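Below: one structure in structure tokens.
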Amino acid sequence: MDRGSKRRQVKPLADSLLDALDYDSSDDSDFKVGESSGSEGTGNGSDEEGSKESAAGSESDSDAAAASADEEGIDDLETKDLNQEDDEEEKVKESFSEETSSKETGGSSRSRKKGEKSSDMEPNGSATTEENSAEPKKWNLRRNRPMLDFTTMEELNEMDDYDSEDDNDWRPTQGKKKGKASSGKEKEGSGEEDDDDDDGGSDEEDNEDDNDDDDDDDDEGNDDESSSSDSEEEGKKPKKKAGKNTGAFDEEETNDSHSTSHGKGNEDSLLERPQTWSSQRMEHILICCVCLGDNSEDADEIIQCDNCGVTVHEGCYGVDGESDSIMSSASENSTEPWFCDACKNGVSPSCELCPSQDGIFKETDAGRWVHVVCALYVPGVAFGDIDKLRPVTLTEMNYSKYGAKECSLCEDTRFARTGVCISCDAGMCRSFFHVTCAQREGLLSEAAAEEDIADPFFAYCKQHADRFDRKWKRKNYLALQSYCKVSLQEREKQLTPEAQARITTRLQQYRAKAELSRNTRPQAWVPREKLPRPLTSSASAIRKLMRKAELMGISTDIFPVDTSDISASVDGRRKHKQPALTADFVNYYLERNMRMIQIQDNIVEQKNLKDKLESEQEKLHMEYDKLCESLEDLQNVNGQLRTEGQSIWSMMGGIVGQKLNVPAVLKAPKERKPSKKEGGSPGKSSSLPAMLYSCGICKKNQDQHLLLLCDTCKLHYHLGCLDPPLTRMPKKTKNSYWQCSECDQASSDEADIAMETLPDGTKRSRRQIKGPIKFIPQEMSPEPKKPQVRGTRTRGQKRKRMSICEEEKMEEPLPRERRQRQSTLQKKPKADDTRTECTTCKGPGDNENLVRCDECRLCYHFGCLDPPLKKSPKQTGYGWICQECDTSSSKEEEAQEVEEESVNEETAEQEIPD
């Protein structure tokens, strides 16, 4: 049977298209060569097969067509049409000769495929071969579909009787072809799941028919000749790149990824296809706003509202799976828009359980709105229909939970006590937070489906939540928020006006239906007794009040809300209660007024008592001053009598001729050094009589309990007179003491020298910045405001008289000049203070590892101290003495006490004989 007879049996274009679309790929194995005489081209590789057939019989096509026309009685018009078809096949052959030559150099796998293709056209081109006629062969109908005269997807869509929805097994491919290049496009979308049309790596085709290998060797030479002869004309034919199909992606991902070109141009175009598909796939990833999951399955699909763009699982929202669950963007076969309950009712709801305004809502039986996630996680919330999660019932929950706890995760503290807060499910944890706040931080969890738990929804705080689960949930939440912000704008741009009008019309129908059902449904049951609820627990009320304050010009920032959870005061009564129209708040308000009256009366009584005590203190101070004057007179008389007694005692010793022991009465009393115990520490009584000390700054002697002794200058200061003022007494330890700011300023030069040895000067510069600025102008001022009297002693002069002689005082009458000279004299020896040797171990050292005692002036290593230290025990504002000096001072105090006791005993013995 020659080629001309086959050409006469070519079907019309419409019939060929219907045959191609109704074709079932599962019947390939039963299709014989003899049954395929009705079609000439192929669907997937018709261009290639046609080119190879024309290459095998390019010289005798016209003769064979004429002979067949004479035998069958075809008229001249039919012969002319067949000759035109011959010319078209020759053009197709020339356009694909380069691809055929490239396949020849592809390896053994390519040669097998070409051999099979040559064996397919061998029964058509040479009918004289007995082996081919005697043995029928199978062929792949997907590779030999009728050749279509369409080059782009748009031309197919223009046909009235074509429906792209039903053609799930067909997709045009792209490639640089001319003329009938659409046959190459059909190859990718023809439902082909094997690798027959790939680069030549098909092993299944060889296994199906082993006899094809013998024919491959026989016909390989013919293919080589035809491809080599046509390769010269390949450069003259321009190529066109077919338009890329950017339709909805579906489950044909494997076909798209496995379909490869047979030329370099097709390879480049196919490399762009997976990238485009992956970018489209990433753009369509949806996240459920209830569980934050992104897994969408057929049984539980993620659907999206066509109005507000919110995304949710069907199971998470209680969609029944009927027509209302089909959404235009959720499935490629869906045509009905879907809307959430809030959009159906045409409201912008506010949740009653939390301050968040995002997410998806459900309506309560009382006409309020709550988040679905809030209704699932808040204890006490019930559903009328468990499967559909509606309506939500809030009456079963105790109303005392509203505003009872403060949310620890709220971004705006003004909404921290709105709604209902849940607690952390980790044992005795006392963390409370809103459900949506916990969802924002990724703290919500849900038990697995196989676990049988009464309440499968639980939440943990940041401390007890799993770090990895929290991380991916937090990312999904942020991705969901960013997607919701841009989804509406993108959808409006992508939708056509007709689709937008269809969605708007459908939404109006839903809203009319919802309005009708709202008016006809029975009224929900509510308890007879009205339950009070704090107004401040409603987030919507707080927003309206804030808006009112803004319109009135009142700033809400100047009224900070004190939400500290202090349940009771010192006397056991509640310190603060949220304002509400309840009996508890009324009782609290009345009790607070009574307490305020009592406190005010107490303040008046304390003021009167203070005035009375101050008047008594003034009288006592006057008596004290008189006693001090008499004490000075008695001390002078006592000194004179002591000197006379000593002279008489020495005279008596001279008369006796031997040295007599001077009695304790005639001995001059030693000046007792004030110890650290005299700094006002309670519970330590001294043998000396109590004295009233005056402040070194204000020169007043009131508030003796607030006077602090400086261990360097031995002056007392009020805590409030210091710079900066102190709020409590400084702590004095065993080996440290306290000094005032001016003494510390003078002794800080030693620390500055040590700081200079550090590698960086950060601490030194910081030390210089911290120095008090108010003392610098006093030292640098050239003229003093008021000359100081020589006998007086002020705060600025308390260290001048310690290291200055009388000659310097005569030479420098002005105190300001003495101050400058004294500071110079004091700094010189401290600048030369270099510590080189440890007193304990006699080892070398420097200022970085040695510390000097402020009394004995000896140096010690930090590690040689008892106990050893890692850093200097000298702190800023405090001095330091070694352990030996501290022990010796305590021994001196004990010896002095013993001596005083002995003096008292001798005095008592001398008074007895009298």
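Numbers run from 1 along the shown chain.
Every residue, even glycine, has its Cβ placed from backbone N, Cα and C.
No substitution from the list is modelled in this structure, which keeps its original residues.
Checked Swiss-Prot, it gives:
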MUTAGEN   GLU301 to Ala  28-fold decrease in affinity for histone H3
BINDING   CYS305, CYS308, CYS340, CYS343  Zn(2+) 2 binding site
MUTAGEN   ASP306 to Ala  Loss of binding to histone H3
MUTAGEN   GLU314 to Arg  Loss of binding to histone H3
MUTAGEN   VAL378 to Met  Reduced binding to histone H3; when associated with M-386
MUTAGEN   ILE386 to Met  Reduced binding to histone H3. Reduced binding to histone H3; when associated with M-378
BINDING   CYS407, CYS410, HIS434, CYS437  Zn(2+) 4 binding site
BINDING   CYS695, CYS698, HIS718, CYS721  Zn(2+) 6 binding site
BINDING   CYS710, CYS713, CYS740, CYS743  Zn(2+) 7 binding site
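How buried are the listed features, and what sits near them?
Reduced to three states, the DSSP call for GLU301 (mutagenesis position) is coil.
A simple way to gauge crowding: the CB of CYS305 (Zn(2+) 2 binding site) has 23 other CB atoms within 10 angstroms, across all the protein chains here.
ASP306 (mutagenesis position) counts 25 other C-beta atoms within 10 Å of its own C-beta, drawing on all protein chains shown.
Counted within 10 Å of its Cβ, the other Cβ atoms near GLU314 (mutagenesis position) come to 21, all protein chains included.
Note on VAL378 (mutagenesis position): other Cβ atoms within 10 Å of its Cβ, all shown chains, come to 23.
For ILE386 (mutagenesis position), applying a Cβ distance below 8 Å and a minimum sequence separation of six or more within one chain yields no residues.
Neighbour density for CYS437 (Zn(2+) 4 binding site): within 10 A of its CB lie 22 other CB atoms from the protein chains shown.
Under the DSSP three-state reduction, CYS721 (Zn(2+) 6 binding site) is assigned to coil, being neither helix nor strand. Within the same chain, residues at least six positions away from CYS721 (Zn(2+) 6 binding site) with a Cβ under 8 Å of its Cβ are CYS695, ILE697, CYS698.
In the three-state DSSP classification, CYS740 (Zn(2+) 7 binding site) falls within coil. Within 10 Å of the C-beta of CYS740 (Zn(2+) 7 binding site) there are 24 other C-beta atoms, taking all protein chains into account.
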List the same-chain residues at least 6 positions away in sequence whose Cβ sits under 8 Å from the Cβ of CYS410 (Zn(2+) 4 binding site), in sequence order, or say none.
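Residues satisfying the criterion: PRO355, ALA416, PHE433, HIS434, CYS437.
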Between CYS308 (Zn(2+) 2 binding site) and CYS740 (Zn(2+) 7 binding site), how far is it from one CA atom to the other, in Å?
70
Starting from the Cβ centroid of CYS305, CYS308, CYS340, CYS343, the recorded Zn(2+) 2 site, name every other residue in that chain with its Cβ within 8 Å, sequence order please.
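Close Cβ neighbours, site residues excluded: ASP306, ASN307, GLY309, VAL310, PHE339, ASP341, ALA342, LYS344, ILE360.
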Between the Cα atoms of ASP306 (mutagenesis position) and HIS718 (Zn(2+) 6 binding site), find the distance and write it as a whole number of Å.
75
Tell me which of the recorded positions GLU301, CYS343, VAL378 ends up closest to CYS743 (Zn(2+) 7 binding site) in space, Cα to Cα.
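Going through GLU301, CYS343, VAL378 one by one, the closest to CYS743 (Zn(2+) 7 binding site) is VAL378.
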Which of the recorded positions CYS305, GLU314, CYS343, CYS407, CYS740 has its Cα nearest to the Cα of HIS718 (Zn(2+) 6 binding site)?
CYS740
By the DSSP assignment reduced to helix, strand and coil, which category contains GLU314 (mutagenesis position)?
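Note: GLU314 (mutagenesis position) is helical by DSSP.
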What residue among the binding-site residues CYS695, CYS743 has the most other CB atoms lying within 10 A of its CB?
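In terms of Cβ crowding, the pick is CYS695.
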Near CYS710 (Zn(2+) 7 binding site), which residues of its own chain have a C-beta under 8 A away, given they sit six or more steps off in sequence?
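GLY696, HIS716, TYR717, TRP738, GLN739, CYS740, CYS743 - these are the non-local Cβ neighbours of CYS710 (Zn(2+) 7 binding site), listed in sequence order.
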